[in-house]
Every structure is written in C-alpha cells, then in structure tokens.
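Worksheet: the structure to be examined is printed underneath.
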Amino acid sequence: MIPEFLLASCTLATLCHSAPFSLQPEEQKVLVVSFDGFRWDYLYKVPTPHFHYIMKNGVHVNQVTNVFITKTYPNHYTLVTGLFAENHGIVANDMFDPILNKSFSLEHMDIYDSKFWEEATPIWITNQRAGHASGAAMWPGADVKIHDSFPTYYLPYNESVSFEDRVAKIIEWFTAKDPINLGFLYWEEPDDTGHDVGPDSPLMGSVISDVDHKLGYLIKMLKRAKLWNNVNLIVTSDHGMTQCSKQRVIELDRYLDKEHYTLIDHSPVAAILPKEGKFDEVYDALAGAHPNLTVYKKEEIPERWHYKHNDRVQPIVAVADEGWYILQNKSDDFLLGNHGYDNALAEMHPIFLAHGPAFRKNFTKEAMNSTDLYSLLCHLLNLTALPHNGSFWNVQDLLSSATPKPIPYTQSTTLLLGSDKPGEDEQEESYPYYIGVSLGSIIAMVFFVVLIKHLIRSQVHTLQYRQVEVAQPLLQA
C-alpha cells in the first residue's frame, strides 16, 4: 500500500506544483538600454512621463557613481564587465598602449583592435558560453571581436540607424525561434546635443523630451510583442554632463613646448606622454601652472579613482576642475558641454531605472555604483560572475522579495507614447495566469478526491484482512 500511496502523493504534488506555473518562461530575460550622457537630474528638467512611469512601476536609483574617467567607452565597458577602467583596460576614449605600440581613438573610430578589449570579458560572452544567446544594437564595443567572439546577434555601429530600427532588431531577437535572453540597446542622445549646446541650455529640454518619447516607443513595442511583463528592462547611461564656457579654458601652449610631449587624450583629463628625457621639464612646467588644473604623476593619481594601475594611463595626467576646458590652444575645437571629470561630482552621474518581474515596484534607492550592474545581471541570468569590482549586495534590495519570475503579458489601453499621464498601475496578472491557476486548482481537487477514495478502499481492505486473521485460530481449535 505504501508505494501506491507515495505514487499518488508524488503525482499530486507534481501537478499542484506545475499547473499554476506552466505558463511561465523558463529563464529571466534582460534588456539594458543606455541613453548616452543622460544626467541623473534630466528626469526633472522637463516632463518625462515615460521615465516616471518606469519609476512608479519599477525601481529608481538617485545617484549612480560611475567610473573615472567619466567618458563613454570606459563606462560602457564597466557596465558589461563590472570592472574599473584600470582593470578592464579601456581607460579613455583615446589611448596609447606602449606595450602594443598602438593607438585607440574614438574620434577616428580606430577602436577595433581586439587586444585593447581583451583585458576583460563582457557579459554577453559569459552568457553565450553558458549556452544562451545575446544581442546588441550599437552598444559600444559590441561590434568588436573579443576573445574570438561577437554577440550572437549585433548591429555594426552606424550612427545613422534610427532608434526605431534599433528597437525593431531587439524585438526581433527576443522573439526569434532561438531567442536571446540578454539584449543591449544604445542611443547617442542626449549626449550629442549636450556637447553642442551645454546641459544648461534651454535647447536641451526638447532633446530630453524626445528621449522620453523614444523610451515610450520602446515600451509600446515591448508591449505589442508581449514582452513587457516578461523582460527585465534596465535604463541607464554612462555619464552626465557639465556646462563649459570659453571664459574657462586652460591652454597648454601657454605652459608647455608642444615639441616636448604628445597629447594622447584631451579635455577635461589630459593624458600627456612626454618625449624621451622631457618628463621632468613637462611636469614641472605644468604643475601649479593654473589654479583650476591638478597635475599628477601616474603613480600619484588618487587611489579612489582606481585609475593608475594600467599601462595605457600616461605618465602625466592633468585634470581640470568641473566646468573648465583643456585645449592645446584656442584654435582647437571647443564644446559647450563636457564630461570626463571627477566621478565624485554629481553632474557626472547618470540615471538608473528598472522594470520587470524581478524588480520591486515604486521603490527608490539612494545610491549604487555602475560596477554593481554586472553582478546584478549575472544574478538575474543565473551566470557565474567573473572577478569584478562591483557588489551584488549593494543592489539586491532592488529585487522583489519573491522569487523572480516573468508574468504573462496583458495589453494596456495606454501605449505610453507622447502622453503626459502614463496610465493606471500595471496589472499584476492576466487572464492566462488565472486560467492556469484555476486549472491547477481543479486538477489538484480531482486528485485529492481520488486519493481520499484510494485511502478509504485501502482501509476497508485492511480491516477485512485483519478480521480473517482474528477468525483463523478459532477454526483451528
């Protein structure tokens, strides 16, 4: 009797467990979106209903400390490796490696030498090594062959490709026959305009509104593809932006002989490579030359920047105060908005918002580090993290206390495109969910009745058997 009882119990337990959850996807899905140069307080400069919709229905971090230097390529590589710039090797947008005797330049799009990228392993490679698929639409570095690998799907960088076309590719990859579980999407604004006009310009308002409109378009497309409630959407950036002016310019030619050094990287962190035998002369001429310029020998760079332990960091690094601009002379290009300054400055900090089945709702956290995103992604995707500088414990409170699981999609009547009122709170479950739970409950009840009948019959049979045992000795007497 015991084996039959156990079999029935196991069958009941299996059905009770599986029925309500049979509609759930097998794994978490994550989409990371970066709006380049989106400073943390842009959310409040003009109405941003779609950003606030995510904040209301997901999580928001007020202050994200990114890595020094606060530029595009170092910080985008930090987001996907969890490493400081000195550890992942992309120390600037423009670099010189004395070991390789090669240069790296974002300005000239000379960025495709794999050796510059292979001091670290981006998470899309780890994800693919675990048997999953990844996709990247214009994410910086994703079109570079790193450790003999590209993302499963990727778009070669082309600034002319529209945001809508990039979104279409992301949706296609998430809904393919062999879908991705990890996607990356990059957009150049508001960084481009921020450089041109400066973050304090009234012209920035329309650009921020347009980025919000594009986020609304992404939300609409995710809902249309029935992905909104099943994909964990993370919206972030690489850095902020500060206002500059031509009245705050530091000209290196006023202090240095240009024949004595090579300027590897420019404002606001000048990476200076002195010519052979000219180190002391260059350093002495520049140190103390301007009250708004701090000059470091490489070994004297502050530890808090985690920046000096890499061959690509030049022997002399000159850092301008916030809002000050470094030029060789006034004939060089000047930008009204700039970034790259000390990562402790609030104006250098980017945004961080997230929505999805793994995240809490209407929750705001005060602070995190950009290095923490990598460990969060590894946790969501159940990947073994490689060594990194972030901390999962620093961001675990962003997650729902319940075991993260995607929920079935339900169409909202509000598409969140161009609306100032993004609509009502999201539904937590849909009709398919309730149908699944109901079917599971009915099946459980049926098997419970069958089990009770089985137990009753077993008891009757046992009583009859015992009666025969009791009567048997009397017959023998």
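For all residues, glycine too, the Cβ spot is worked out from N, Cα and C.
Here Swiss-Prot flags D36, T72, D238, H239 as Zn(2+) 1 binding site. Neighbour list (D238 (Zn(2+) 1 binding site), Cβ cut-off 8 Å, at least 6 residues apart, same chain): S34, D36, G37, N66, T70, K71, T72, N75, H76, L79, P350.
Following the DSSP three-state reduction, the secondary structure of T72 (mutagenesis position) is helix. Among the mutagenesis entries in Swiss-Prot is T72 to A, noted as: Catalytically inactive.
Residues annotated as active site, nucleophile in Swiss-Prot, with experimental evidence given as evidence: T72.
Listed in Swiss-Prot is the mutagenesis experiment Y73 to F, annotated as follows: Can hydrolyze nucleotides, with about fourfold higher rates for adenine versus uridine and no strong preference for diphosphates or triphosphates. Counting only residues at least six positions away in the same chain, the Cβ atoms of I90, A92, N93, L106, I111, P140, G141 sit under 8 Å from the Cβ of Y73 (mutagenesis position).
Taking Cβ-Cβ distances under 8 Å and a sequence gap of 6 or more within the same chain, the neighbours of E159 (mutagenesis position) are E188. Here Swiss-Prot notes a mutagenesis experiment, E159 to S, with the remark: No effect on its ability to hydrolyze NAD.
Summarising the annotation, Swiss-Prot assigns Zn(2+) 2 binding site to D191, H195, H339 and lists experimental evidence as the type of evidence. Note: H195 (Zn(2+) 2 binding site) has non-local neighbours G37, M241, L335, L336, G337, N338, i.e. same-chain residues 6+ apart with C-beta under 8 A of its own C-beta. DSSP assigns H195 (Zn(2+) 2 binding site) to a helical segment in the three-state reduction.
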Rounded Cα distance in angstrom between H339 (Zn(2+) 2 binding site) and H239 (Zn(2+) 1 binding site) is 7
Apart from the site residues D191, H195, H339, the 8 Å Cβ neighbourhood of the Zn(2+) 2 centroid comprises D36, G37, T72, D192, G194, H239, M241, L335, G337, N338
For Zn(2+) 1, residues beyond D36, T72, D238, H239 with C-beta within 8 angstroms of the site's Cβ centre include exactly S34, G37, T70, K71, N75, H76, D191, S237, H339, P350
Reading the DSSP string in three states, the entry for E159 (mutagenesis position) is coil
